[in-house]
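Asker: Can you read through this structure? Questions will come right after.
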Amino acid sequence: MSGDSERTVAPGVVPAPCASKVELRLSCRHLLDRDPLTKSDPSVVLLQQAQGQWLQVDRTEVVKSSLHPVFSKVFTMDYYFEEVQKLRFEVYDTHGPSGLSCQDDDFLGGMECTLGQIVAQKKMTRPLLLRFGRNAGKSTITVIAEDISGNNGYVELSFQARKLDDKDLFSKSDPFLELYRVNDDGSEQLVYRTEVVKNNLNPVWEPFKVSLNSLCSCEETRPLKCLVWDYDSRGKHDFIGDFTTTFAEMQKAFEEEQAQWDCVNAKYKQKKRNYKNSGVVILADLKLHRVHSFLDYIMGGCQIHCTVAIDFTASNGDPRNSCSLHHINPYQPNEYLRALVAVGEVCQDYDSDKRFSALGFGARIPPKYEVSHDFAINFNPEDDECEGIQGVVEAYQNCLPRVQLYGPTNVAPIISKVARMAAAEERTGEASQYYILLILTDGVVTDMSDTREAIVRASHLPMSVIIVGVGNADFTDMQILDGDDGILRSPRGEPALRDIVQFVPFRELKNASPAALAKCVLAEVPKQVVEYYSHKDLPPRSLGGQTGEAGPSSAP
């Protein structure tokens, strides 16, 4: 186990649909003490293996001067039952602010396992190992996993306090608050730790968000415990007081504008006859949010409208030649048809009229045979929609002998066209229609600057762009459009609001079944739909039943 493991950005990997999400909570015991005058200031780095290399995923906060830290930072991960997801936890004595770099930090030990092992055990404790597999003394790390797939809510809380006890001789207390959930076995699980407010007996702590699952295991009557401490830089925090409540009590008290609790120190209460409290803790704000799922929106009546855009540039080869990517063989569908049918048959189940807009680009089209980068392949500019995916297939096959393959490979016009439809939908202020643009192309786009600009604008709209690269061209430059490796920016430097592009080289999936192909190509769409409507704060139109006829009869 090495503390200086090489970390690289994982290349774009097409994920499979995830079975569930899990939260990981960490704590350590008996850490090595690397500081000569004080105790270690530990933090934990989480890494995940991707294609044989370790990718740094996240890092906990630093717990000052502690050899037995309990971290409040929660790692949320997608759990794939069918994959071996290798994880590495590395513990460091942190010098300076907790960032992504561990270069100047002292390695205290690490542990490798799989996410499946953690999930299966729910609570896993392992020894920490130094380099070459040596034990790091008696150091251990404990990882607790919780499934949050069924939870669709979170709460925003804001606490403040008044007239806290002064624990410092020459200044006022430096208070912070810890919120714990009481488990069924009586143990206490740290939910959140606030920041420290320096030199203040009437602190106002920053608001924070926490899932209902984390807060109370989605049981509103589960006991919660709040403790207030006076911060000590050496880790010997002074206890000010605590109180016990429930989330149900919090909500009721907040609604009645009586959300405050005596902060009580039990030792003082026993010793002092007139003791009342060590201050008062006030719940200044409580906001309960529901996080809607992809199926919430679909079952609420949101339609998925699919537009197909096909590359008719000359680099595909003469369709009359059997080597052409556009060659029609009645016994062996070409790559365009395979990708088109696999994706289209899934998408049409989410659109009540099952009509697809079918467009082409990069060809000379009749009657004047001028180059067009946005034409209806049914040659009806007034209505470019086809009946079902089979209608698109027929229009494609009928179109081939009527056009002259030409170029260049410009896709920005079609992205902008679909974006205009999505913009009209956005103005309705409802979660009623989401647009998917499926672009099938045999090469790198030639209008990259315009395409980046169009995608950045489209990232603000209810739409996603899926690009399938057919053939054996070098598609390396296309990865820039997929935001997995960083934030896509327009030529002017404007960042995309969200990642809406999924690029898939067909050759990596050509031996996959149509169902597997569709799952890979559409893997990111549910997340993108939820991200858009969540950002706009738009709930599903109807949670009680569907307003349209479409339904998830074949969920991707």
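Just so you know, glycine gets a Cβ as well, placed from its N, Cα and C.
For Asp168, Asp230, Asp232, Asp238, the entry in Swiss-Prot reads Ca(2+) 2 binding site, with the evidence type sequence analysis. The domain 'C2 1' annotation in Swiss-Prot covers 1-128. For 135-262, the entry in Swiss-Prot reads domain 'C2 2'. Look at Swiss-Prot and you will find 305-504 tagged as domain 'VWFA', backed by sequence analysis. Quoted from Swiss-Prot for the published mutagenesis Asp33 to Asn: Does not inhibit calcium-dependent translocation to the cell membrane; when associated with N-35; N-93 and N-104. One mutagenesis experiment named in Swiss-Prot is Asp35 to Asn, and its note says Does not inhibit calcium-dependent translocation to the cell membrane; when associated with N-33; N-93 and N-104. According to Swiss-Prot, the mutagenesis experiment Asp93 to Asn carries the annotation: Does not inhibit calcium-dependent translocation to the cell membrane; when associated with N-33; N-35 and N-104. According to Swiss-Prot, the mutagenesis experiment Asp104 to Asn carries this note: Does not inhibit calcium-dependent translocation to the cell membrane; when associated with N-33; N-35 and N-93. Looking at Swiss-Prot, you'll find the mutagenesis Asp168 to Asn noted as follows: Inhibits strongly calcium-dependent translocation to the cell membrane. Inhibits strongly calcium-dependent translocation to the cell membrane; when associated with N-173. Leads to the constitutive (calcium-independent) attachment to the cell membrane; when associated with N-174; N-230 and N-232. Per Swiss-Prot, mutagenesis Asp174 to Asn is noted as: Inhibits strongly calcium-dependent translocation to the cell membrane. Inhibits strongly calcium-dependent translocation to the cell membrane; when associated with N-167. Leads to the constitutive (calcium-independent) attachment to the cell membrane; when associated with N-167; N-230 and N-232. Among the mutagenesis experiments that Swiss-Prot reports, Asp230 to Asn is described with the note: Inhibits strongly calcium-dependent translocation to the cell membrane; when associated with N-231. Leads to the constitutive (calcium-independent) attachment to the cell membrane; when associated with N-167; N-174 and N-232. Under mutagenesis, Swiss-Prot gives Asp232 to Asn with this note: Does not inhibit calcium-dependent translocation to the cell membrane. Inhibits strongly calcium-dependent translocation to the cell membrane; when associated with N-229. Leads to the constitutive (calcium-independent) attachment to the cell membrane; when associated with N-168; N-174 and N-230.
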Asker: Using a 10 Å cut-off, grab the number of neighbouring Cβ atoms around the Cβ of Asp232 (mutagenesis position), all chains included.
Answerer: 14
Asker: According to DSSP, does Asp104 (mutagenesis position) fall in a helix, a strand, or coil?
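Answerer: Note: Asp104 (mutagenesis position) is coil by DSSP, not helix or strand.
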Asker: Check the Cα distances from Asp35 (mutagenesis position) to each of the mutagenesis positions Asp104, Asp168, Asp230, Asp232 and keep only the ones within 10 Å.
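Answerer: Qualifying among Asp104, Asp168, Asp230, Asp232: none.
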Asker: Would you mind ranking the mutagenesis positions Asp93, Asp104 by how many other Cβ atoms sit within 10 Å of each Cβ and giving me the lowest?
Answerer: Asp104
Asker: What are the other residues, in sequence order, whose C-beta lies within 8 angstroms of the center of the C-beta atoms of Asp168, Asp230, Asp232, Asp238 at the Ca(2+) 2 site?
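Answerer: Filtered neighbour residues, in order: Lys167, Ser173, Asp174, Trp229, Tyr231, His237.
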Asker: In Å, rounded, how far does the Cα of Asp93 (mutagenesis position) sit from the Cα of Asp33 (mutagenesis position)?
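Answerer: Taking the Cα atoms only, Asp93 (mutagenesis position) lies 8 Å from Asp33 (mutagenesis position).
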Asker: For Asp230 (mutagenesis position), find which of the recorded positions Asp33, Asp104, Asp238 come within 10 Å, Cα to Cα.
Answerer: Asp238
Asker: For Asp230 (mutagenesis position), which of the three DSSP-derived states applies: helix, strand, or coil?
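Answerer: Strand, per DSSP.
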Asker: Would you find the one among the mutagenesis positions Asp35, Asp168, Asp174 whose Cβ has the most company, meaning other Cβ atoms within 10 Å?
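Answerer: Its Cβ has the most other Cβ atoms within 10 Å: Asp174.
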Asker: Ranked by the number of other Cβ atoms within 10 Å of their own Cβ, which of the recorded positions Asp230, Asp238 ranks first?
Answerer: Asp230
Asker: Between Asp33 (mutagenesis position) and Asp232 (mutagenesis position), how many Å separate their Cα atoms?
Answerer: 18
